[in-house]
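> Following this message is one structure expressed as structure tokens.
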Amino acid sequence: MSIMPVKNALAQGRTLLMGRMPAVKFSTRMQLRNRTAVLWNRKFSTRLFVQQRRSSGEIVDRAKAAAANSGRKQVSMKWVVLTSFTIVLGTILLVSRNDSTEEDATEGKKGRRTRKIKIFNNNWLFFCYSTLPLNAMSRLWGQVNSLTLPIWVRPWGYRLYSFLFGVNLDEMEDPDLTHYANLSEFFYRNIKPGTRPVAQGEDVIASPSDGKILQVGIINSETGEIEQVKGMTYSIKEFLGTHSHPLMSKSASSLDLTSDEEKHREFARVNRIQLAGSEDTEQPLLNFKNEGDQSVREFKPSVSKNIHLLSQLSLNYFSNGFSCSEPHDTELFFAVIYLAPGDYHHFHSPVDWVCKVRRHFPGDLFSVAPYFQRNFPNLFVLNERVALLGSWKYGFFSMTPVGATNVGSIKLNFDQEFVTNSKSDKHLEPHTCYQAVYENASKILGGMPLVKGEEMGGFELGSTVVLCFEAPTEFKFDVRVGDKVKMGQKLGIIGKNDLK
């Protein structure tokens with residue numbers, strides 16, 4: 001046995017080994033193992049990447065949700081705090097008002113206590129409504145209405161308004177809608193002569209305006225209360241600022257309605273307002289502003305008109321000085337007429353009478369719509385109003401246009417300097433009655449003669465007219481509450497009526 005060199009033996013062993021091992025299978029197994037490892041690594045790394053992406057997205061979403069919830073919680077907390085503060089403040093106000101009942105009450109005649117006027121009775125709706133700047137809003141609305149409209153807009157806009165509020169365009173004196181430069185001119189439009197026939201008869205009272213009858217009746221001669229709606233009244237003394245007794249203790253044809261100390265004191269007592277110079281300074285002062293004679297020369301009546309009114313008023317006149325006797329068998333009646341936005345906005349004289357005094361009571365401009373009249377106590381006493389006082393053949397007669405929201409102006413044809421709801425300082429002093437007379441219009445009659453059907457003035461948009469007049473007990477109304485009337489239509493008659 002020969003010994004093989006080491007080098008040759010190693011070479012031979014390598015050859016034998018390579019011959020016995022399947023080289024292809026070995027390489028394949030190595031490739032499969034490597035591929036499996038790669039795929040495993042890829043699968044693992046992809047899943048991890050997806051998980052990482054998902055986890056990062058969830059973190060972002062959770063952060064956004066947390067921020068949104070935090071914002072909602074902050075907003076909710078703000079509303080909770082605001083609501084709680086409002087409730088607490090309102091409770092304090094209500095409690096303080098209830099606790100001050102004795103302070104609000106004043107001692108009247110016969111030991112009877114009366115309470116001051118309140119604009120709400122534990123009603124949040126009217127309380128919030130009463131805090132709105134309605135006078136400023138009405139002035140702004142008046143400025144908007146006075147803006148000149150493009151000619152092409154006018155027919156479309158006015159027809160739309162007429163459709164919404166039931167305006168009868170066929171009655172217009174000037175049917176060309178392009179001639180009305182703005183809404184104010186369209187609101188204050190004139191109607192054709194003869195469109196509103198006036199009820200004739202010396203004992204007939206005609207409607208002073210278009211509108212809806214809200215209330216008619218008799219004024220309580222003991223308390224002087226006027227029924228605003230069923231179960232809700234206001235005082236004629238607070239409404240007109242007249243003497244203590246509703247019938248004024250003497251016929252209106254001889255009433256001296258000009259300013260005098262006794263009347264001022266009575267008016268201050270009725271309205272629970274202290275006169276200047278009094279020792280008690282807790283109550284607001286009453287200032288009577290006498291504006292003198294405001295007669296307009298252009299409206300000076302003719303001789304025939306004076307004679308006609310003298311003949312109508314002769315029942316209460318005799319001898320020189322035009323003194324008169326006490327009225328007998330008479331009562332005070334009232335009628336309330338609401339003018340809707342679509343109505344004819346001018347008001348006319350309902351009877352032959354003499355307007356002697358104009359009293360302007362600046363006030364608020366709450367809405368006088370029927371809903372507010374049913375639910376808002378003392379609405380007419382709180383609102384701005386112009387009381388026109390005088391006399392007719394049966395005694396006292398008054399006609400009072402009452403302002404309302406978005407009614408920026410009450411116009412009087414025979415008092416052109418008179419302006420209501422003005423931003424100027426002319427009529428802005430609180431607790432002040434601005435009074436004027438019309439003696440120079442007729443020296444004989446002592447006031448402005450007005451015949452039935454004569455135009456006196458008007459509103460811009462719509463409002464309310466209140467009539468308070470003295471008449472024989474035989475007077476009967478010819479209309480019912482809720483009836484719609486036209487200017488000149490018969491409201492009532494002394495004697496028989498046609499109401500069934």
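From the backbone N, Cα and C atoms, a Cβ is placed for every residue, glycine too.
The active site, schiff-base intermediate with substrate feature in Swiss-Prot is assigned to Ser463; the stated evidence is sequence analysis. Experimental mutagenesis at this site is recorded by Swiss-Prot as Leu461 to Ala, annotated: No effect. Experimental mutagenesis is annotated in Swiss-Prot for Thr464 to Ile, with the remark: No effect. Annotation of the mutagenesis experiment Gly482 to Pro in Swiss-Prot: Increases protein degradation. Looking at Swiss-Prot, you'll find the mutagenesis Gly492 to Pro noted as follows: Increases protein degradation. Decreases activity.
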> Provide, as an integer number of angstrom, the distance between the C-alpha atoms of Gly482 (mutagenesis position) and Ser463 (active site, schiff-base intermediate with substrate).
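Pair distance, Cα basis, whole Å: 16 Å.
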> For the mutagenesis positions listed here (Gly482, Gly492), tell me which residue's CB has the most neighbouring CB atoms inside 10 Å.
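Its Cβ has the most other Cβ atoms within 10 Å: Gly492.
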> For Ser463 (active site, schiff-base intermediate with substrate) and Gly492 (mutagenesis position), what Cα-Cα distance in Å is obtained after rounding to a whole number?
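So the alpha carbons of Ser463 (active site, schiff-base intermediate with substrate) and Gly492 (mutagenesis position) sit roughly 22 Å from each other.
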> Would you say which of the recorded positions Ser463, Thr464 has the most Cβ atoms within 10 Å of its own Cβ?
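Going through Ser463, Thr464 one by one, the largest Cβ count within 10 Å is at Ser463.
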> Just the number: how many Å between the Cα atoms of Thr464 (mutagenesis position) and Gly492 (mutagenesis position)?
19
> Reduced to three states, what secondary structure does DSSP give the residue listed as 'active site, schiff-base intermediate with substrate'?
coil
